[in-house]
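Chemist: Would you mind keeping the following structure in view while I ask a few things?
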Amino acid sequence: MSQPSTANGGFPSVVVTAVTATTSISPDIESTWKGLLAGESGIHALEDEFVTKWDLAVKIGGHLKDPVDSHMGRLDMRRMSYVQRMGKLLGGQLWESAGSPEVDPDRFAVVVGTGLGGAERIVESYDLMNAGGPRKVSPLAVQMIMPNGAAAVIGLQLGARAGVMTPVSACSSGSEAIAHAWRQIVMGDADVAVCGGVEGPIEALPIAAFSMMRAMSTRNDEPERASRPFDKDRDGFVFGEAGALMLIETEEHAKARGAKPLARLLGAGITSDAFHMVAPAADGVRAGRAMTRSLELAGLSPADIDHVNAHGTATPIGDAAEANAIRVAGCDQAAVYAPKSALGHSIGAVGALESVLTVLTLRDGVIPPTLNYETPDPEIDLDVVAGEPRYGDYRYAVNNSFGFGGHNVALAFGRY
């Protein structure tokens, strides 16, 4: 008995029909895409007061070009955490981009991942209680703190009743959300799903914590040149704020409502390392297995893959492990792009953002240049796209996302 796959009709055909994102380059995805193709960077010197207050070792990052809160009313600010406000903003934008379709709410799901959720409200609530006692804690504190809050806000906003879910798997959360949304659809539990990831803003505590792990770049004098995925001289990642969502649905559902698909979502692979809390397994075996599984479910072979959108954080061990994973999966012939070189790392949102970029590569037949890839690492044998955009006949692509805790997620996409 053969493995069921999208290619052999074992799973229904799933398509991507709308995308949206906000980034440190632009508040909309199409302008972000143009900026990436032009070699722009969203990473700059941070001017936040907390940088000098705490004399942080890392003084660079990428704030959103257009702050989420500039679109929020007074009640939104009081009743929702930051990621919930981002979810509301992006959910509305995505639905408008999709043409505000009429869908059956009982066949409509929402899956949105995050790394920390509304964690800032924990600190705020503690400070209020410390200053004035328990009665100063807002009755809305729980709903603002809960990690599933952003997905719940979108589900309420759009009326989704086929399930609202929130993967919390560190840096793979956004991609895992898309994977679970795909599963909801191919298992017959939904026809359409909003999926993606959101994350909080750059703050002092996360910078301090990741810096103490020696995971972040300290090239403070060269912000735009700091994030150097796969480069021999890479020294860590840089934070870059973002949020991203996509609308996926069965091809049959999309055609029935007259939607124009952007790409196909063909398969999703999820594995774990069982190796270390924060370090990837250097051999890349289980990460590579996630890639292989996504191809199996898609009905593709490694030779079919023209492009890999890499997790590429620019940490010395992470990039080397990913290169091994790509080799293990047999996809080392593919053209590789590392978006974090330009956009930085948005933790729970980044997998969704990079999935959206993968869709745009397949739509437009072009891969943006990986910034700051100047000195190839002799230990990494990959075809990294750098210097200028690379145009080509890209049919199939894989997006990789790997998270602390040993989480590995790979998504297989196809040109429509």
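The backbone N, Cα and C atoms fix where each Cβ goes, and this holds for glycine too.
Residues as originally present; substitutions not included.
Feature table excerpt (Swiss-Prot):
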ACT_SITE  CYS171  active site, for beta-ketoacyl synthase activity
ACT_SITE  HIS311  active site, for beta-ketoacyl synthase activity
BINDING   HIS311, HIS345  substrate binding site
DOMAIN    11-415  domain 'Ketosynthase family 3 (KS3)'
MUTAGEN   ASP66 to Asn  Increases resistance to isoniazid
MUTAGEN   CYS171 to Gln  Mimics structural changes caused by acyl-enzyme formation
MUTAGEN   GLY269 to Ser  Increases resistance to isoniazid
MUTAGEN   HIS311 to Ala  Loss of activity with hexadecanoyl-CoA
MUTAGEN   GLY312 to Ser  Increases resistance to isoniazid
Chemist: Using Cα-Cα distances with a 10 Å cut-off, which of the mutagenesis positions ASP66, CYS171, GLY269 are near HIS345 (substrate binding site)?
Modeler: CYS171
Chemist: Counting every protein chain present, what is the number of Cβ atoms, excluding its own, within 10 Å of the Cβ of GLY312 (mutagenesis position)?
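Modeler: Around GLY312 (mutagenesis position), other Cβ atoms within 10 Å: 31.
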Chemist: Show me the subset of ASP66, GLY269, HIS311, GLY312 whose Cα is within 10 Å of CYS171 (mutagenesis position); these are the mutagenesis positions I mean.
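Modeler: So the list reads HIS311.
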Chemist: In this predicted model, what is the average pLDDT of the domain 'Ketosynthase family 3 (KS3)' (11-415)?
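Modeler: Mean model confidence (pLDDT) across the domain 'Ketosynthase family 3 (KS3)' (11-415) is 98.
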Chemist: Using CB atoms and a 10 A radius, I'd like the single residue among the recorded positions HIS311, HIS345 with the highest neighbour count.
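Modeler: In terms of Cβ crowding, the pick is HIS311.
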